[in-house]
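**Q** What follows is a structure written as structure tokens; I'll ask about it next.
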Amino acid sequence: MSDSIYAPHNKHKLEAARAADAAADDAATVSALVEPTDSTAQASHAAEQTIDAHQQAGDVEPERCHPHLTRPLLYLSGVDATMTDKELAGLVFDQVLPVRLKIDRTVGEGQTASGTVEFQTLDKAEKAYATVRPPIQLRINQDASIREPHPSAKPRLVKQLPPTSDDAFVYDLFRPFGPLRRAQCLLTNPAGIHTGFKGMAVLEFYSEQDAQRAESEMHCSEVGGKSISVAIDTATRKVSAAAAEFRPSAAAFVPAGSMSPSAPSFDPYPAGSRSVSTGSAASIYATSGAAPTHDTRNGAQKGARVPLQYSSQASTYVDPCNLFIKNLDPNMESNDLFDTFKRFGHIVSARVMRDDNGKSREFGFVSFTTPDEAQQALQAMDNAKLGTKKIIVRLHEPKTMRQEKLAARYNAANADNSDMSSNSPPTEARKADKRQSRSYFKAGVPSDASGLVDEEQLRSLSTVVRNELLSGEFTRRIPKVSSVTEAQLDDVVGELLSLKLADAVEALNNPISLIQRISDAREQLAQKSASTLTAPSPAPLSAEHPAMLGIQAQRSVSSASSTGEGGASVKERERLLKAVISVTESGAPVEDITDMIASLPKKDRALALFNPEFLKQKVDEAKDILDITDESGEDLSPPRASSGSAPVPLSVQTPASAIFKDASNGQSSISPGAAEAYTLSTLAALPAAEIVRLANSQSSSGLPLPKADPATVKATDDFIDSLQGKAAHDQKQKLGDQLFKKIRTFGVKGAPKLTIHLLDSEDLRALAHLMNSYEDVLKEKVQHKVAAGLNK
């Protein structure tokens, strides 16, 4: 065990320290000299001036002794065994020199060293106890099983401190009001994101009376040219409260309701150096003279994570590096848990879980670097007495796996009962089990600090766990953004799980992408369903009336390239008729509408039966065509087949490339007469392509439309042209990102659904022109969709 003294360049203090050390240990030697930084000296001078002013005014009573610290010696733990005494003194104890360090570094690889640190005076020991931060741990009691004294006062938040402030400055400023358990500058916001020093600090007095006096006297005082504020800290500071629970160089692990850590950890030691960035002057690790060292731990800790392993004993997947500890003493804190388990290896994190009121939930988690360390701790500590209780230690089973195991047991019991009382088909039972299982599925996917799904964390999981998490997340989100029924939910989720991980993450982070992926999944399922339908031989039908193609011209991009197939069978037509009746008002020409929908390609017919939104869209289009027929006096509907025969299909299709045709060059067979007067509302009821055609016609002067800016028109056309050759989904995705933002500015609910409906029912180029050049018409069209309930 090494024994070294470190002191500043101060001759009389150094001689006094040497004399004291000689009396205690003749073998003590002086190995290094460390000076306080200039900024620290300036801050300390400002604190002394403030304290002197209050003392002269009679505001501050003489300093009282620490209620628990009786000698200038503290027990030290959490020291990197590769760190020298000189580095430890310069980085951690530079504000309280001289110190005598006795560190036992004869520990296993990856384990931390411990020992004692002795100070010249009791005041310096008290200051170090209140200001030293993790991973270094200071204790008054040598026995780690004895709980450290806990302050009874509520924490105080200090704001508007000078930018040169550090922990030592804050301590010196407030110590005259009473003994402090903690005096540290805040380097993170309440959400746990590292922000650096922003002029705030947190104080913990042992006595509430001392805290109230400090708040009363120091609030609005001038410190370093700034007026500070002092008040009770009411914020829940995840990182600050848990700072002592995490090693700064380790990745955070918080197995709570969500698998994402509540506070990302950061490494205050950049590669090759033990000091933090010079911009973080508030950190106690900031020093101008720290020598760089080689940190052998970082490389191992930042490597690949250990995947979940299957435990035959538990019949589930477990995390081999993480321990679940229950039946904890209610008074046990995270520091106590860390100190208890640190002898078994390198601890990544140790946390006692608490409720919203800060009360212990009597269980916690300890995460080790390797499975061997965790296994050793499990064998040694299971059923061991810790505090007043015997603890139970188990390998951590992720919440997802635990709930799925319970669901499997529950469903197995239900299956046994149903076998005796029901003769339902096995496939239906399996689907029911699958849905029931999801009722237990509450775990969330890993997310980053901004709340977005973290692709890298998902990628680090095993395929089984990753798919389970994605399945649960899709199951929760799909009903919120789409009209997928309970019967369809499992199949749609199954299709989404077949996506690439990057595409799945994009869908979860982007509601527009999610709705589009759901639409694609339903279409793919409809194709599979349609392949099982039996269709009669197709019969030709000449397209004498181009207006008949109107129902095809409004088709989704994804279905625009379908080829003509056989018409609907009698049984299928009956299903279509029932579906049409369910979405039309009383008195509507349901037979004619059904005939027109029955003439669609097999793929679209199946989609109409499967997707209520798609069916309603096609019904509306069919009604528009029938209305035009009534006005012209011509019968443009396909001939209805006699009973027992199938309707005759259309043989002419709209090519997919037509969506990129400039709407200004196209001619609409359903356009109203040129002499007709338009209002904004009647214009919005027209297809986007027709609106753009009218806006570009010679008679556009009478329309309630502004003149389009040529530069905007060209930019829009260039954007649409850039999408040519891309997949239909990508085309909609690119335009949808812009359209969604525009619709959201209208202040309507259900913007994602409205966006998808417009993308599926309108010509993309024309829709882009409405968005960029005719915003008023687009807004009116959106209001029409809202009135029709298409945003629900």
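Quick reminder: no glycine exception, Cβ is built from N, Cα and C everywhere.
Heads up, this one's the original sequence, none of the swaps are in it.
Relevant sequence annotations retrieved from Swiss-Prot are reproduced here:
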- 72-145: domain 'RRM 1' (DOMAIN)
- 154-235: domain 'RRM 2' (DOMAIN)
- 321-398: domain 'RRM 3' (DOMAIN)
- 715-792: domain 'PABC' (DOMAIN)
- PHE740 to Ala: Leads to a reduction of RNA-binding; when associated with A-743, G-751 and A-753 (MUTAGEN)
- ILE743 to Ala: Leads to a reduction of RNA-binding; when associated with A-740, G-751 and A-753 (MUTAGEN)
- ALA751 to Gly: Leads to a reduction of RNA-binding; when associated with A-740, A-743 and A-753 (MUTAGEN)
- LYS753 to Ala: Leads to a reduction of RNA-binding; when associated with A-740, A-743 and G-753 (MUTAGEN)
**Q** Neighbour count first, Cβ atoms within 10 Å, every protein chain included; then name which of ILE743, ALA751 tops the list of mutagenesis positions.
**A** ILE743
**Q** At least three Cβ pairs under 8 Å linking the domain 'RRM 1' (72-145) and the domain 'RRM 3' (321-398), pairs spaced 6 or more in sequence?
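**A** Answer yes: the domain 'RRM 1' (72-145) meets the domain 'RRM 3' (321-398) with 3 or more Cβ pairs below 8 Å.
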**Q** Which number gives the other C-beta atoms within 10 angstroms of the C-beta of PHE740 (mutagenesis position), all protein chains shown included?
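**A** A 10 Å sphere around the Cβ of PHE740 (mutagenesis position) contains 21 other Cβ atoms.
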**Q** Can you tell me the three-state DSSP label for ALA751 (mutagenesis position)?
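**A** Helix, per DSSP.
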**Q** Helix, strand, coil residue numbers for the domain 'RRM 2' (154-235) per DSSP?
**A** 22 helix, 25 strand, 35 coil
**Q** Give me the Cα-Cα distance between LYS753 (mutagenesis position) and PHE740 (mutagenesis position), rounded to a whole Å.
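**A** Counting only the Cα atoms, the answer is 9 Å.
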**Q** Between PHE740 (mutagenesis position) and ALA751 (mutagenesis position), what is the CA-CA distance rounded to a whole number of Å?
**A** 6
**Q** Please average pLDDT over the domain 'PABC' (715-792) for the predicted structure.
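**A** Averaged over the domain 'PABC' (715-792), the predicted model reaches a pLDDT of 86.
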**Q** I'd like the per-state residue tally for the domain 'RRM 3' (321-398) from DSSP, helix first, then strand, then coil.
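**A** Helix, strand, coil within the domain 'RRM 3' (321-398): 22 helix, 32 strand, 24 coil.
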